[in-house]
Amino acid sequence: MEEGGDFDNYYGADNQSECEYTDWKSSGALIPAIYMLVFLLGTTGNGLVLWTVFRSSREKRRSADIFIASLAVADLTFVVTLPLWATYTYRDYDWPFGTFFCKLSSYLIFVNMYASVFCLTGLSFDRYLAIVRPVANARLRLRVSGAVATAVLWVLAALLAMPVMVLRTTGDLENTTKVQCYMDYSMVATVSSEWAWEVGLGVSSTTVGFVVPFTIMLTCYFFIAQTIAGHFRKERIEGLRKRRRLLSIIVVLVVTFALCWMPYHLVKTLYMLGSLLHWPCDFDLFLMNIFPYCTCISYVNSCLNPFLYAFFDPRFRQACTSMLCCGQSRCAGTSHSSSGEKSASYSSGHSQGPGPNMGKGGEQMHEKSIPYSQETLVVD
């Protein structure tokens, strides 16, 4: 396979060298334009999420807020590398930034992939505890703080992405003046066994970075939906609107994650398995040509997360409004009176402010532990 393919931005595959790819063309300015759009939206959106979380007082933050902030950090760390990849793609896969940035930017891609999905899984589990098991798991949620959990997730993500840092390098493409950023397995494998390393790393990253976390998220949201539906069956008719709203948001969160990442992992896995299954060259070429677009779709997730996990919350929107019209007199009152409380815990599971149902330290008293009352996404 030609080393200029976008697959080689990640693995440097060469498992179907018997096929001819002379008809393959790069995507010109389209893919770089998408990368830069994701860069602009991702830096703005994730920066706004971090600003909203950390402007609140520490005692008002809950574990879900830490997961939200960690997710934003992962996405922000990744999107700042996109100008490098946009340049690389625009130059028809000619890397001008040297070996160090080849290693670092590639490493950050995979750290982001693992850290993001782990944070989403942690957030899903946090919602599960808050809605399905609010009383029985209260002590667990207090013992294992969001900060400790996210620290463990980040360490795990950094370790899982380490093969990319070690094996990534740059080299001249044969018979051209182009410099490629690719995975070099020669330091750990013979030529005949490189495909095994490639397939092993590719399949394992899909399993650990998508299949297992997505299964956990689906399980959490299944029990959340079941609990919400069971509760609202006891409510009056007007409660049906809240049920539909919450359940639809849950569906949007899960489906969006799947739509963004499933094409990437599916196409990547199919291509990697080509060494074993010997796909026809036409199908192999098809996989290689659509992979750059699947990659773009997965990257878009890094700029959608702020909207999906924060902008659905009216309290977060209030905080954004307070910031955007910070210098205007018409917003001064709102900014001083409500932004501190309303932006303190915009994430799901812990966003109810002090009130008649709050105990010491702002902990929720369980008046039968109404599940939906702990879910910000149903606030009118």
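The backbone N, Cα and C atoms fix where each Cβ goes, glycine too.
According to Swiss-Prot, the protein has these features:
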| type | residues | note |
| --- | --- | --- |
| MUTAGEN | TYR35 to Ala | Decreased APLN/apelin-13 potency. Decreased G(i) and beta-arresting signalings after APLN/apelin-13 induction |
| MUTAGEN | ASN46 to Ala | Loss of beta-arrestin recrutment after APLN/apelin-13 induction. Small decrease in G(i) signaling after APLN/apelin-13 induction |
| MUTAGEN | TYR93 to Ala | Decreased APELA potency. No change in APLN/apelin-13 potency |
| MUTAGEN | PHE97 to Ala | Decreased protein expression level and cAMP-dependent pathway. Decreased protein expression level and cAMP-dependent pathway; when associated with A-98, A-99, A-100 and A-101 |
| MUTAGEN | GLY98 to Ala | Decreased protein expression level. Decreased protein expression level; when associated with A-97, A-99, A-100 and A-101 |
| MUTAGEN | PHE100 to Ala | No change in protein expression level. Decreased protein expression level; when associated with A-97, A-98, A-99 and A-101 |
| MUTAGEN | ILE109 to Ala | Strong decrease in beta-arresting signaling after APLN/apelin-13 induction. No change in G(i) signaling after APLN/apelin-13 induction |
| MUTAGEN | SER116 to Ala | Small decrease in G(i) signaling after APLN/apelin-13 induction. Decreased beta-arresting signaling after APLN/apelin-13 induction |
| MUTAGEN | ARG168 to Ala | Loss of APELA signaling. Loss of APELA signaling |
| MUTAGEN | TYR271 to Ala | Decreased APLN/apelin-13 potency |
| MUTAGEN | TYR299 to Ala | Decreased G(i) signalingafter APLN/apelin-13 induction. No change in beta-arresting signaling after APLN/apelin-13 induction |
| MUTAGEN | SER302 to Ala | No change in G(i) signaling after APLN/apelin-13 induction. Decreased beta-arresting signaling after APLN/apelin-13 induction |
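Features recorded in Swiss-Prot, as mapped to the structure shown.
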{"residue": "TYR35", "record": "mutagenesis position", "DSSP (3 states)": "helix"}
{"residue": "ASN46", "record": "mutagenesis position", "DSSP (3 states)": "helix"}
{"residue": "PHE97", "record": "mutagenesis position", "DSSP (3 states)": "coil"}
{"residue": "ILE109", "record": "mutagenesis position", "DSSP (3 states)": "helix"}
{"residue": "SER116", "record": "mutagenesis position", "DSSP (3 states)": "helix"}
{"residue": "ARG168", "record": "mutagenesis position", "DSSP (3 states)": "strand"}
{"residue": "TYR271", "record": "mutagenesis position", "DSSP (3 states)": "helix"}
{"residue": "TYR299", "record": "mutagenesis position", "DSSP (3 states)": "helix"}
Exercise. Express the distance between the Cα positions of TYR299 (mutagenesis position) and TYR93 (mutagenesis position) as a whole number of Å.
Key: 18
Quiz prompt | Cα proximity to SER116 (mutagenesis position), best match among mutagenesis positions PHE97, TYR271, SER302 | solution = SER302
Quiz item: Looking at the mutagenesis positions TYR35, PHE97, TYR299, which one has the fewest other Cβ atoms within 10 Å of its own Cβ?
Solution: PHE97
Exercise. Out of TYR93, PHE97, PHE100, TYR271, SER302, point to the one nearest ASN46 (mutagenesis position) in space (Cα versus Cα); all of them are mutagenesis positions in the record.
Key: SER302
Quiz item: Within 10 Å of the Cβ of TYR271 (mutagenesis position), how many other Cβ atoms are there?
Solution: 27
Practice problem: Give the distance between the Cα atoms of ILE109 (mutagenesis position) and TYR93 (mutagenesis position), rounded to the nearest whole Å. | Solution: 17
Exercise. List only the single closest residue to PHE97 (mutagenesis position), chosen from the mutagenesis positions TYR35, ARG168, TYR271, SER302 by CA-CA distance.
Key: ARG168
